[in-house]
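Trainee: Quick paste of what Swiss-Prot says about this protein:
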type	residues	note
ACT_SITE	HIS152	active site, proton acceptor
ACT_SITE	ASP385	active site, proton acceptor
VARIANT	CYS208 to Tyr	In strain: cv. Triumph
VARIANT	HIS243 to Gln	In strain: cv. Triumph
VARIANT	ARG378 to Leu	In strain: cv. Triumph
Amino acid sequence: MKITVHSSKAVKPEYGACGLAPGCTADVVPLTVLDKANFDTYISVIYAFHAPAPPNAVLEAGLGRALVDYREWAGRLGVDASGGRAILLNDAGARFVEATADVALDSVMPLKPTSEVLSLHPSGDDGPEELMLIQVTRFACGSLVVGFTTQHIVSDGRSTGNFFVAWSQATRGAAIDPVPVHDRASFFHPREPLHVEYEHRGVEFKPCEKAHDVVCGADGDEDEVVVNKVHFSREFISKLKAHASAGAPRPCSTLQCVVAHLWRSMTMARGLDGGETTSVAIAVDGRARMSPQVPDGYTGNVILWARPTTTAGELVTRPVKHAVELISREVARINDGYFKSFIDFANSGAVEKERLVATADAADMVLSPNIEVDSWLRIPFYDMDFGGGRPFFFMPSYLPVEGLLILLPSFLGDGSVDAYVPLFSRDMNTFKNCCYSLD
């Protein structure tokens, strides 16, 4: 598969096409404490659409219209008047790259999570000032692949997914839904007086001197991180949920069961000592958990992490039901009170006084003995329709971070789940042998 780039340009908000006056380019949106707690890195995803797909000029025009409603993605990171990190709404534009492939898309489907897919989207390193970079690649058969690269500190997966859908709505002339909510200053105020009722040191924050303790694998083929895509059918998930919910007052959720199962399988594959502590960090969306609720169209980050913890021996020798109970208890703990405690702590002055930094560190390339879970099961990726139909395939880009688990709904649309599992190559065969076992 040879990808040839033909053009690259900045697309700016097209106010005239929407009958609106240009926005004020002096507008500054300070990052919230929840934005600052998230990963300061670029994330890439890939969509595939069958032919016919709208011409690139139509997609570009739709992008310009969508950016009128989502000016963040046409802006740049900078600082506000007080020196804090902020989004500058300067309408500098999002990057739009046009490319072609020399093969039919069917000949390379399903795309595999290898370095080859990196050619299907721009790199964040290509335009470090731009917050969103898009590549549209036409294949010889007329099919279209759209690759997005976005700065995670601007928004979480749910709000970024809302923008992807908004772009498709603007392209086909439909109203943007949900309506974006931009006023970050109206949310996440600290309480008076502050009430920090949970420990946030060592959870969302860590000492600055530990920020650069990056763990990397050693050289050699056995220490190469490989990403394996695992498909869990609807039938397998039903059996797993029945297995994990035996004797419970109500069935366990798909997310909790799949995470519990993979946590155990990855721990077995790693061959951890029985007394070693292992945890799983699960991203928890606070929109519906906070009171008052944060609107669905909110455009920033509303994520904190549940961190169930146990020993490797306890995890693998006890049934999956035990892991589900650990996960359920910790996820339930990340409630309105926890979010507000975090906000109060982040505004207490302790972060600055103690020189704390976010534990969400994109420089960590090896997470063992722990894992981290990004669940995209409820993000509306498959609602994106430029006018030629919804995508028939979606995937995260190649991201070889050992232990970073990404879950998403299968493109089959039948309730099955795809999991992208990065492990050292030396551990992968053991993982493959146990990941479909319910023992």
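Here, residue 1 is simply the first one shown, and the rest follow in order.
Each residue, glycine too, has its Cβ placed from N, Cα and C.
Residues as originally present; substitutions not included.
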Trainee: Measuring Cα to Cα, how many angstrom lie between HIS243 (variant position) and HIS152 (active site, proton acceptor)?
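Mentor: If we compare the Cα positions of HIS243 (variant position) and HIS152 (active site, proton acceptor), the gap is 36 Å.
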Trainee: Tally every other Cβ atom lying within 10 Å of the Cβ atom of ARG378 (variant position).
Mentor: 12
Trainee: So of HIS152, HIS243, which of the recorded positions has the fewest other Cβ atoms within 10 Å around its own Cβ?
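Mentor: Minimum Cβ neighbour count within 10 Å, taken over the recorded positions HIS152, HIS243, occurs at HIS243.
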Trainee: Validating a neighbour-count step here. Other CB atoms within 10 A of the CB of ASP385 (active site, proton acceptor): how many?
Mentor: 16
Trainee: Which whole-number value in Å describes the distance between the Cα atoms of HIS152 (active site, proton acceptor) and ARG378 (variant position)?
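Mentor: Just about 18 Å between their Cα atoms.
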Trainee: Using a Cβ-Cβ cut-off under 8 angstroms and a sequence gap of six or more, which residues of the chain neighbour CYS208 (variant position)?
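Mentor: The list for CYS208 (variant position) reads ARG355, LEU356, VAL357, given in order along the sequence.
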Trainee: May I ask you to report the DSSP-based helix, strand or coil state of HIS243 (variant position)?
Mentor: helix
Trainee: If you measure ASP385 (active site, proton acceptor) to ARG378 (variant position) at Cα, how many Å is it?
Mentor: 17
